[in-house]
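Per Swiss-Prot, natural variant VAL10 to Ile is noted as: In strain: 60190. Annotation comment: Swiss-Prot describes GLY11, GLY12, GLY13, HIS14, ALA15, GLY16 as FAD binding site, evidence class sequence analysis. Looking at Swiss-Prot, you'll find the natural variant LEU105 to Phe noted as follows: In strain: 60190. In Swiss-Prot, a published natural variant is listed as ASP193 to Glu, annotated In strain: 60190. Among the features that Swiss-Prot reports, NAD(+) binding site is placed at 270-284.
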Amino acid sequence: MVKESDILVVGGGHAGIEASLIAAKMGARVHLITMLIDTIGLASCNPAIGGLGKGHLTKEVDVLGGAMGIITDHSGLQYRVLNASKGPAVRGTRAQIDMDTYRILARNLVLNTPNLSVSQEMTESLILENDEVVGVTTNINNTYRAKKVIITTGTFLKGVVHIGEHQNQNGRFGENASNSLALNLRELGFKVDRLKTGTCPRVAGNSIDFEGLEEHFGDTNPPYFSYKTKDFNPTQLSCFITYTNPITHQIIRDNFHRAPLFSGQIEGIGPRYCPSIEDKINRFSEKERHQLFLEPQTIHKSEYYINGLSTSLPLDVQEKVIHSIKGLENALITRYGYAIEYDFIQPTELTHTLETKKIKGLYLAGQINGTTGYEEAAAQGLMAGINAVLALKNQAPFILKRNEAYIGVLIDDLITKGTNEPYRMFTSRAEYRLLLREDNTLFRLGEHAYRLGLMEEDFYKELKKDKQEIQDNLKRLKEYILTPSKEVLKRLDELDENPINDKVDGVSLLARDSFNAEKMRSFFSFLAPLNERVLEQIKIECKYNIYIEKQHENIAKMDSMLKVSIPKGFVFKGIPGLSLEAVEKLEKFRPKSLFEASEISGITPANLDVLHLYIHLRKNS
């Protein structure tokens with residue numbers, strides 16, 4: 001049977017959900033093919049959304065019309081701001097989720113969205129015509145034709161699950177791997193490598209002894225992800241903290257020879273920042289304990305996820321390890337930990353739109369691109385979906401710059417640098433992180449969302465008004481000069497503020513930590529009518545004014561540099577600081593400007609700085 005649509009999405013994980021929903025929202029006829037409809041939106045690993053860098057991605061996805069944020073707000077069990085004591089640039093919202101509720105909400109949203117149909121089957125191969133994808137075939141002899149195809153297969157491509165010496169061909173425990181599609185992609189000439197990730201055991205909630213464990217509460221004023229969320233007052237559950245101990249470590253050491261990670265059974269590289277417990281014991285042998293979080297998987301507290309205990313050790317060893325830990329002495333394991341090895345395609349095979357360079361109309365998103373994490377997958381799925389629709393409409397692609405969004409950093413890192421280990425987002429990856437805060441996501445991306453038809457006009461008008469008020473009042477504060485007069489000192493004293501000794505502007509005064517919203521309104525009457533969202537932005541911009549201005553200067557410098565032309569016949573060979581790889585690519589593609597050079601996979605900002613310097617030197621000589 002042959003069926004037709006505008007866009008096909010293969011895979012119903014977090015990337016596939018966002019890709020299919022956003023494409024349908026933008027008016028395309030979308031068909032989602034997934035192995036199991038019941039697992040659409042399943043959180044395969046930890047029951048949480050957000051975190052450092054990841055919270056930024058979730059909020060960016062939300063502003064650009066995605067679903068992850070709003071689903072999390074309706075399924076959360078505990079909400080916290082991580083790094084709350086640090087500056088706003090590195091804070092991250094994180095929520096424990098009810099995995100069942102999240103999955104059901106995601107699945108129902110997909111099944112009830114106009115322009116979007118779903119079928120339960122396995123994609124086996126791509127249909128190509130003149131190096132352009134025109135559809136797929138499935139395991140039940142269905143043929144689907146479409147103008148664009150987005151592949152979001154997660155860990156299913158040639159997936160192998162490892163528990164001790166045992167191996168099974170699964171894309172997730174108990175689910176079939178996608179071997180035919182994996183073979184098809186290899187035959188098409190894509191650069192395919194292997195990665196590994198893992199998950200932690202789960203234990204029955206009623207078998208845990210919580211007495212004496214440290215209780216971990218959510219925030220009193222819980223943060224939320226979606227700007228559409230109203231009247232947020234969730235019921236929050238506690239998590240609990242326990243630790244491994246020397247006995248735990250000895251059990252693991254005694255069984256290193258049975259660990260797939262060390263026996264040579266696993267070849268794929270695992271996530272650097274989420275190592276298995278056996279890897280931690282091996283690498284950090286001097287540590288006497290490692291912290292573990294017991295996280296409820298649902299509101300019913302029937303199962304707890306042991307965060308920090310990712311493992312692929314044999315079943316009997318997992319039992320001994322868990323029973324050696326305080327509070328888990330009599331714990332009943334409901335699901336064992338395991339490692340999974342899978343194919344991914346080097347993301348240097350992609351353009352900034354996530355379309356493959358090799359096959360026109362084919363987009364890749366999520367773990368197939370070498371990333372790890374629900375949020376990274378959702379961000380890629382969203383961008384692939386948006387760009388597939390824009391390509392259908394013959395409109396300009398939507399590409400976010402590194403100074404606009406963490407999504408821009410994520411995609412640029414992937415396609416220019418590639419990866420040899422599972423890539424996850426951190427605030428440290430963003431050189432302009434002071435400009436890319438969670439708190440200003442709406443102001444950064446609202447205009448893009450509105451232009452793409454992904455934000456309501458009334459809300460956008462409010463947002464535009466707020467943005468103007470921020471700019472106007474920051475200008476006014478910079479021009480508002482205060483002297484240590486008797487009147488000014490009296491007013492500061494009334495607010496319990498330290499006096500000023502010299503002339504200062506309003507921005508400098510508001511840079512004080514102690515100058516809260518109430519004091520801002522009291523001291524500067526023109527700020528009194530402003531809403532909390534506007535005041536928050538003014539406060540942050542004042543506090544980090546010097547650093548923010550410096551980052552804007554760096555952006556202007558970079559933009560100016562990218563406009564520099566590369567002289568015809570310019571010799572790249574022999575320039576100190578350029579790697580052999582960079583020279584080979586520059587000689588091959590012969591870019592006409594530094595901007596064109598920046599679009600070449602593997603050419604880094606450091607390469608561009610070196611090129612800029614030598615173009616200048618050779619012009620002068």
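Don't overthink the numbers, they just go from 1 along the chain as shown.
Keep in mind that glycine also has a Cβ here, set from the backbone N, Cα and C atoms.
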Exercise. Return one of helix, strand or coil for LYS280 (NAD(+) binding site), based on DSSP.
Key: helix
Quiz item: Just how many other Cβ atoms lie inside 10 Å of the Cβ on ARG272 (NAD(+) binding site)?
Solution: 12
Practice problem: With an 8 Å cut-off on Cβ-Cβ distance and a minimum sequence separation of at least 6, pull the same-chain contacts of GLY270 (NAD(+) binding site), or say none. | Solution: LEU195, LYS196, THR197, GLY198, LEU261, SER276, ASP279, ALA339, GLU421, PRO422
Exercise. Note down the number of other Cβ atoms within 10 Å of the Cβ of GLU278 (NAD(+) binding site), including every protein chain shown.
Key: 26
Exercise. Based on DSSP, name the secondary structure state of GLY12 (FAD binding site): helix, strand or coil.
Key: coil
Quiz item: VAL10, ALA15, LEU105, CYS274: which of these recorded positions has the highest Cβ count within 10 Å of its own Cβ?
Solution: ALA15
Quiz item: Are there any residues in the same chain, six or more apart in sequence, whose C-beta is under 8 angstroms from the C-beta of GLY13 (FAD binding site), and if so which?
Solution: ILE40, GLY41, LEU42, SER44, THR152, GLY154, GLY366, ALA377
Practice problem: Could you measure between VAL10 (variant position) and GLY16 (FAD binding site) for me? Cα positions, answer in whole angstrom. | Solution: 7
Quiz prompt | Shortest C-alpha distance to GLY12 (FAD binding site) - which of the recorded positions LEU105, GLU278, LYS280, ASN282 | solution = LEU105
Practice problem: Within 10 Å of each Cβ, count the other Cβ atoms, then let me know which of the binding-site residues GLY11, GLY12, GLY16 comes out lowest. | Solution: GLY12
Exercise. For each of the recorded positions (HIS14, ASP193, SER276, LYS280, ASN282), count the other CB atoms lying within 10 A of its CB, then report the residue with the highest count.
Key: HIS14
